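Enquirer: Checked Swiss-Prot, it gives:
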BINDING   GLN119, SER138, GLN139, SER140, GLY141, THR142, GLY143, LYS144, THR145, ARG429, ARG432  ATP binding site
DOMAIN    125-295  domain 'Helicase ATP-binding'
DOMAIN    306-474  domain 'Helicase C-terminal'
MUTAGEN   ASP223 to Arg  Impairs interaction with NUP214 and RNA
MUTAGEN   GLU243 to Gln  Loss of activity
MUTAGEN   ILE258 to Ala  Impairs interaction with NUP214
MUTAGEN   ARG259 to Asp  Impairs interaction with NUP214
MUTAGEN   ARG262 to Ala  Impairs interaction with NUP214
Amino acid sequence: MATDSWALAVDEQEAAAESLSNLHLKEEKIKPDTNGAVVKTNANAEKTDEEEKEDRAAQSLLNKLIRSNLVDNTNQVEVLQRDPNSPLYSVKSFEELRLKPQLLQGVYAMGFNRPSKIQENALPLMLAEPPQNLIAQSQSGTGKTAAFVLAMLSQVEPANKYPQCLCLSPTYELALQTGKVIEQMGKFYPELKLAYAVRGNKLERGQKISEQIVIGTPGTVLDWCSKLKFIDPKKIKVFVLDEADVMIATQGHQDQSIRIQRMLPRNCQMLLFSATFEDSVWKFAQKVVPDPNVIKLKREEETLDTIKQYYVLCSSRDEKFQALCNLYGAITIAQAMIFCHTRKTASWLAAELSKEGHQVALLSGEMMVEQRAAVIERFREGKEKVLVTTNVCARGIDVEQVSVVINFDLPVDKDGNPDNETYLHRIGRTGRFGKRGLAVNMVDSKHSMNILNRIQEHFNKKIERLDTDDLDEIEKIAN
């Protein structure tokens, strides 16, 4: 199947990363290799964070690749039922769902011992008789893909050789990730087949598809349902729209998804998932899913209470680097993440730190998603102690050993104003899991001092000045 070659490519990518050791290089101009070590390249790297604005689909794929297990989600789940008078069920075991034996076997073979928080509440609604529509908010790593795959597999009649379940994903790569979950969970259903409705998958005009489940991107699925008539939309029993927040950020996907939904029968079960519930996503969800049950996560606010924040006054890039060296010389740092505004600065800094003997990994937006995943995995395993990055990984990466976050450049938006949300996500990489963290901000101009002051005002938290030429002062902050 298509997944095999793609998964193999990822394995090869990570195997290549394993075999590369840290490189000691004299050149300033570098680019990231698969293991985040540094190698020569041309100087065409002058891109700001805003220009390489984090691509939502790539970030979502990255989160899937780097998560080997479910995240321990402490958020409260809020269930808003379509019929407030009907009883509200949640389950604590998969046996309570009365699944077909082959499905239960598949669930356990995947390593799921009990339902995750989102699964506890979503599965009884999705597997109810008659099936109910659902809009659910869930981040990567909460088990939502397994939940909707279970719903699809529960409805499929393997003896019927035509599409019965349709799942829309924003990109080919995300479709393949969902496909892998279907193949794993459905492996005790040998007669169950899966088709990918993605660009490049050429079929003869007029051909009918015999696979019971189709996963694809909106444009190709729309063509297959309408123009090419490969799929009879009136026979679809379950329609899943995954990553809705990513979907509406992509030109044309929103309209295509709505057009597909309008072709489906009235009794088709509609399921929509999104990591966020901003107004644009909510409006889209209501167009696509009639009479829904809604599951929301009451998000616990990220807090700065466990993080000590400092700033260092510098007059140049070299002074900022020297301040960084002084920090490393005075205190023990398990692992650190250092954020830069441009790829060029990140590349230069990674090279300089490497020359000083540090084990450095480098992340930037020009890397393929699989390369980024390999770099993050190595950092998580402690093979590199310093991760230098642009905004590309400010979110979603939990590395327990990160004790220090350094803003080599303060985060600003495209207009040069403080990007408070990014600041919060950046320094939130430390002080995780209830531990105390340390954040150090480099300030090298009146403008960056103004940015820092505005960040202080926004969070109502004082950021103390730190003199990195005073070793005693540095040692105090570590206690």
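Even glycines carry a Cβ here, placed using N, Cα and C.
If you look for the noted substitutions, you won't find them, since the model keeps the original residues.
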Enquirer: Compute the C-alpha separation of GLN119 (ATP binding site) from ASP223 (mutagenesis position), stating it in Å without decimals.
Expert: 33
Enquirer: What does DSSP say about THR145 (ATP binding site): helix, strand or coil?
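Expert: THR145 (ATP binding site) sits in a helix per DSSP.
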Enquirer: Hey, what's the Cβ neighbour count for ASP223 (mutagenesis position) at 10 Å?
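Expert: Cβ-Cβ neighbours of ASP223 (mutagenesis position) within 10 Å number 17.
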Enquirer: Between ASP223 (mutagenesis position) and ARG259 (mutagenesis position), find the distance joining the two CA atoms and give it rounded to the nearest Å.
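Expert: Each residue's Cα considered, ASP223 (mutagenesis position) and ARG259 (mutagenesis position) end up 11 Å apart.
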Enquirer: What number of additional C-beta atoms lies within 10 angstroms of the C-beta atom of THR145 (ATP binding site)?
Expert: 24
Enquirer: Nearest by CA distance to ILE258 (mutagenesis position): which of the recorded positions is it, out of GLY143, THR145, GLU243?
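Expert: For ILE258 (mutagenesis position), the closest Cα among GLY143, THR145, GLU243 is found at GLU243.
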Enquirer: Sort the mutagenesis positions GLU243, ARG259, ARG262 by C-alpha distance from GLY143 (ATP binding site) and give me just the closest.
Expert: GLU243
Enquirer: Of THR145, ARG259, ARG262, which is closest to GLU243 (mutagenesis position) if I measure between C-alpha atoms? They're all recorded positions.
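Expert: Given the candidates THR145, ARG259, ARG262, the nearest one is THR145.
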Enquirer: For the mutagenesis positions ARG259, ARG262, which Cβ has the most other Cβ atoms within 10 Å, all shown protein chains included?
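Expert: Going through ARG259, ARG262 one by one, the largest Cβ count within 10 Å is at ARG259.
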Enquirer: For GLN119 (ATP binding site), what is the secondary structure state per DSSP, taken as helix, strand or coil?
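Expert: Going by the DSSP assignment, GLN119 (ATP binding site) falls within a helical segment, counted as helix.
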Enquirer: Tell me whether ARG262 (mutagenesis position) sits in a helix, a strand or coil according to DSSP.
Expert: helix
Enquirer: In three-state terms from DSSP, label GLU243 (mutagenesis position) for me.
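Expert: For GLU243 (mutagenesis position) - judged by DSSP and reduced to three states - the answer is coil.
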Enquirer: Expressed to the nearest Å, what is the distance separating ARG259 (mutagenesis position) and THR145 (ATP binding site) at their Cα atoms?
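Expert: If we compare the Cα positions of ARG259 (mutagenesis position) and THR145 (ATP binding site), the gap is 23 Å.
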Enquirer: Using all protein chains in view, find how many other C-beta atoms are within 10 Å of the C-beta of ILE258 (mutagenesis position).
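Expert: Its Cβ has 14 other Cβ atoms within 10 Å.
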